[in-house]
Amino acid sequence: MGEEHKPLLDASGVDPREEDKTATAILRRKKKDNMLLVDDAINDDNSVIAINSNTMDKLELFRGDTVLVKGKKRKDTVLIVLIDDELEDGACRINRVVRNNLRIRLGDLVTIHPCPDIKYATRISVLPIADTIEGITGNLFDVFLKPYFVEAYRPVRKGDHFVVRGGMRQVEFKVVDVEPEEYAVVAQDTIIHWEGEPINREDEENNMNEVGYDDIGGCRKQMAQIREMVELPLRHPQLFKAIGIKPPRGVLMYGPPGTGKTLMARAVANETGAFFFLINGPEVMSKMAGESESNLRKAFEEAEKNAPAIIFIDEIDSIAPKRDKTNGEVERRVVSQLLTLMDGMKARSNVVVIAATNRPNSIDPALRRFGRFDREVDIGIPDATGRLEVLRIHTKNMKLADDVDLEALAAETHGYVGADIASLCSEAAMQQIREKMDLIDLDEDEIDAEVLDSLGVTMDNFRFALGNSNPSALRETVVESVNVTWDDVGGLDEIKEELKETVEYPVLHPDQYTKFGLSPSKGVLFYGPPGTGKTLLAKAVATEVSANFISVKGPELLSMWYGESESNIRDIFDKARAAAPTVVFLDELDSIAKARGGSLGDAGGASDRVVNQLLTEMDGMNAKKNVFVIGATNRPDQIDPAILRPGRLDQLIYVPLPDENARLSILNAQLRKTPLEPGLELTAIAKATQGFSGADLLYIVQRAAKYAIKDSIEAHRQHEAEKEVKVEGEDVEMTDEGAKAEQEPEVDPVPYITKEHFAEAMKTAKRSVSDAELRRYEAYSQQMKASRGQFSNFNFNDAPLGTTATDNANSNNSAPSGAGAAFGSNAEEDDDLYS
């Protein structure tokens, strides 16, 4: 009676907060006593594994026992156990050669199993690796093999390598064959066969470099999903039988190119030991009637014969397009054949079909139902943690300098997929080689060992590579590698601060937004007179956040073809989401986002459709994706009001003409790398240029520099002419004094920009924004402030119950008269839209 019933937190009885843990449960290895951490060996014997006495007692082993040691990628070998009490519990020592045989590194885990019933070998076959016997004469058996096997008890495993030292040399051998079984101990009467063609190391290394789970980074959750659906049915089909369901038949992997879809399928095949049958989509197709379907049937038959098997169809969209959209009869027949083959697979035939594509929506929908491709796994662009994993994988065999910070690189490579990171590492290594090119003699056959030892990829090499690469998802969109910092933007301090809050905070402090349960604002509109630095501000924002920067020039998006303009906008936002965090900068926004309703004369209302598409894209920006839209215009009155509502471009920032201090700041920013005449006061220019925009000031600076360059070139020419006249006029004696005069450094006639140059430049300077235009901008800005400042005096205690927001608005709304018509638009008529 008193029994307390606890309500289930979920239909499955699992606390929903534990969901993430179960999603990757298959990746967690269960820690057992016989799993040992690998340390480096002290004595370099190829046949031993050393563990301490406690571990030996726990595993019920004795010194000298033969054990089976399992590593990665289904590799194992047989070794003899020795005691080393300097080791900690749960650790073991294995030498480098054995580690290579097991495909493991220091710090990895191996499992140990007793192997008491190992037999003696009747015959083993060994062959040397070619590059280790160069220059050796004499009998390999007498010098190397006989002492190695006669002097010690040696268990061997087919396929293993071992290194033998003899005299001053060491030779590497491979066990090619063992009789009667794969594992055996070499005894006194074992026949050792060693004659044959030496093995080429390149061929061996290709076999050793098979892809495994360790070679895949950045998609931990997806890896867990695929292993659940592929590895479990292949290795333990009884699990599904016991629970009474059919195992999955097919998995469809989709995602941008370069994320590792093909690599993942190969890794699963290598680690499970399944037969791997690769079908490259286009290779199946044939012009002969019936041959394409026949090729598919053969692939499935071959896989069923060699079960457990994985059939991997790469680029499946090329052989299974939507049947109602294709004109070719062959494609339709191939799709139908694939459907019947997948339906015809026996329930527990131990064959799994994996397909990969980067265009999942162009595949025939009949393939995407349960029983065919049951599961769809989105292998997306990795986040910073994923990128760090991928960087570690690609740099594990690279020689890195001490200053390389992989975490910083991972943080800076937004939008990079695995293939981009591989390319980045390769480019950084090439840059290191280029830097050492002076020390390398290309004509020599061999490169000096000192030069090879001095190679090491530095952080500067990675920075260089970063500057020369961009994410492959954005290759066709012009992604500008922007190098504009806040220092390049003079003045506008308040606006800079506001921008930092809008764009930097969500990227650098996402935890704060989570804490307050809000999603950050994603849109900003700069408006103001031409030349005030709106575009420059957007570039500086992208650099400071180290986000990708997509610059969209309004008129470029418009196309004469029906629907093409909207499609261009969709593509840009899709790419921005793929490479997030991204700043999408819409320059001259008024050209593509004009107020709707007035575009009847253009291409069937193309402008209206573009605005509609832009609105839906801004609303559809996924909350998890950091995509910021910055618009810039100098005609804010022409922009559709729906774009300016909160949730879209909700922060309207007026970029005014600079005041005197801002003008001085702009001049300093523009001239910070330019030599100026000592004592030249820029304040005089700043004071004189009332009403000038940043672009107007840049014109003055460029004009002054132009005059300085002109004077410098003319002075140089005059100096050269004088020298020639001097040489022709008198025969100069080459005395010591003459030689000294020759060597004297030439004095630069124009070393800096002078006051005269600026005075000359000021004569042609002019304002680009008239007073009348400026008044219109100021009035519009005041109108926007007034419309958004209705409740500036709001106080919780002051608002009595029963008063409506409208009452408060009416009492506070004091927009300046005429402000609504600032740009010639009639605000009174607009307000009466629904009357």
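Including glycine, each Cβ sits where the backbone N, Cα and C put it.
Taken from Swiss-Prot, the feature ATP 1 binding site covers Pro257, Gly258, Thr259, Gly260, Lys261, Thr262, Leu263, Asn358, His394, and the record attributes it to similarity to another entry. Annotated ATP 2 binding site per Swiss-Prot: Gly531, Thr532, Gly533, Lys534, Thr535, Leu536, in sequence order. In Swiss-Prot, the entry for mutagenesis Lys261 to Ala states: Moderate reduction in growth rate. The structure shown retains the original residue. Among the mutagenesis results in Swiss-Prot, Glu315 to Ala has the note: Moderate reduction in growth rate. The residue drawn here is the original one. A mutagenesis experiment is reported in Swiss-Prot for this position, Arg475 to His, and the note states: Restores cell growth; when associated with Q-315. Among the sequence features in Swiss-Prot, the mutagenesis site Lys534 to Ala or Thr is noted as follows: Severe loss of catalytic activity. Lethal. Quoted from Swiss-Prot for the published mutagenesis Glu588 to Asp: Moderate reduction in growth rate.
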Rounded Cα separation (Å) that holds between His394 (ATP 1 binding site) and Leu536 (ATP 2 binding site): 36
Packing count at Pro257 (ATP 1 binding site) (other Cβ atoms within 10 Å of its Cβ): 12
Leu263 (ATP 1 binding site) to Glu588 (mutagenesis position) - Cα separation in whole Å: 44
Neighbouring C-beta atoms (10 Å sphere around the C-beta of Thr532 (ATP 2 binding site)): 30
Densest Cβ neighbourhood among Gly531, Gly533 (binding-site residues), 10 Å radius: Gly533
Packing count at Glu588 (mutagenesis position) (other Cβ atoms within 10 Å of its Cβ): 18
Other CB atoms, at most 10 A from the CB of Thr535 (ATP 2 binding site): 17
Candidate recorded positions Thr259, Lys261, Glu588, pick with smallest Cα gap to Lys534 (mutagenesis position): Glu588
Lys534 (mutagenesis position) - helix vs strand vs coil (DSSP): helix
Candidate recorded positions Pro257, Thr259, Lys261, Glu315, Glu588, pick with smallest Cα gap to Thr532 (ATP 2 binding site): Glu588
Maximum Cα-Cα separation (Å), residues Pro257, Gly258, Thr259, Gly260, Lys261, Thr262, Leu263, Asn358, His394 listed as binding ATP 1: 23
Additional residues around ATP 2, ordered along the sequence, whose Cβ is within 8 Å of the centroid of Gly531, Thr532, Gly533, Lys534, Thr535, Leu536: Phe526, Gly528, Leu537, Ala632, Val655, Ser693, Gly694, Ala695
